[in-house]
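Novice: Sending over a structure as structure tokens; questions will come in a sec.
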Amino acid sequence: MKASADASSPQETTPPLSLLLFVANRPGDEEETAAIQAHIQQLPSNFSFELKVVPIGEQPYLLEEYKLVATPALIKVRPEPRQTLAGRKLLQKVDYWWPRWQREVALGLQADMQKSAAEQSDCSMELSRLKDELFQLRQERDRLAEQLQFKDRIISLLAHELRNPLTAGGIALETLESNLQEESSQQLPIEDIQRLFHHARSQTQTMGQLITDLLLAARGPQDKLQIMARQLDLRQLCQETVEDVRLNFERKKQHFTTDIPLDLPLVYGDGDRIRQVLVNLLDNACKYTPEGGKIHLSAFHRMTQKVQVTVSDTGPGIPIEQQEKIFGETVRLDRDRAIEGYGIGLALCRQIIRMHYGQIWVDSQPGKGSCFHFTLPVYS
């Protein structure tokens, strides 16, 4: 491509080869200037170039700036370095340097392309790095959101669990208080008074454990519930737990029975945690079973070196499609709407039993009650 003596418009790309032709505008110089322009314009060029004619008379300060000693003079401004051709045989000098200038332009464009490619590569790497950082930040955001949700769920869950021992302990203390106001002939036997005191103390200990769990949960999901498993007399634990919740059944005139064999083997577990599971299952059975209904607690030794515990009731039952979902942390069934509580204690039960390498599940039919089962490993 060849350029005229006119300057390129601002919208056009700057030509890689830029030339200035300085002339003195003496009489007769017009023909020489035109001849030089015509000669340069017809030279073969693989690149666009611009040729500007600069009259020295109009801009004399350029003589000093470009250090000109004679005219006409041709200065290569771009590509750098700057080069000046002047004096006699100017056109021959132009013919000599023209191919070299073409090579300079080619090398410069190649270098620019390589630089551009390198810059694009750097930009791609930077973009990739920023994408990685964005991905990590999103992961961190999701992790923090999950921690907050976990904390809210577990605190709500454990706060709900506090209701059970608080209510049971309160009933025991109310009974003791009422007993003090009765006439001596109507007061409870000393054995019942001792049982009520033991019951209140046991519920207080349970609340202390739950408060510890609340403080632990406040630190986030990285601090899981602690299991201190050891040899455990499950039969005795069941009997103690039954005594803790018996008053709840009596208040609703429910028929509560047990079937726990004397030769039930010892299990491997955390007594406080298994007590939580038993209390939760028995409390749910009490809540969902109508007045005068039946609740049964049983345990037996399975052939798979597991002990299975079952809590059955004559409550409304659970639809088959909901029986797995009830162990979720936020699930609440239609039957739960009128019952106080969050309905999320079963999630804690499942977590505890799984940490004992056991299983927990439910068998139920709507209108026919529910049977909650869990297993624990036999101690060996």
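Each residue, glycine too, has its Cβ placed from N, Cα and C.
As annotated in Swiss-Prot:
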DOMAIN    157-380  domain 'Histidine kinase'
MUTAGEN   HIS160 to Ala  No autophosphorylation, no change in oligomerization, no change in stability
MUTAGEN   HIS160 to Asp  No autophosphorylation, more protein is hexameric, no change in stability, simulates phosphorylated protein
Novice: Around HIS160 (mutagenesis position), how many other C-beta atoms are within 10 angstroms of its C-beta?
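Specialist: Here the count is 18.
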Novice: Limited to the domain 'Histidine kinase' (157-380), I'd like the whole-number average of pLDDT.
Specialist: 83
Novice: Going by DSSP, is HIS160 (mutagenesis position) sitting in a helix, a strand, or coil?
Specialist: helix
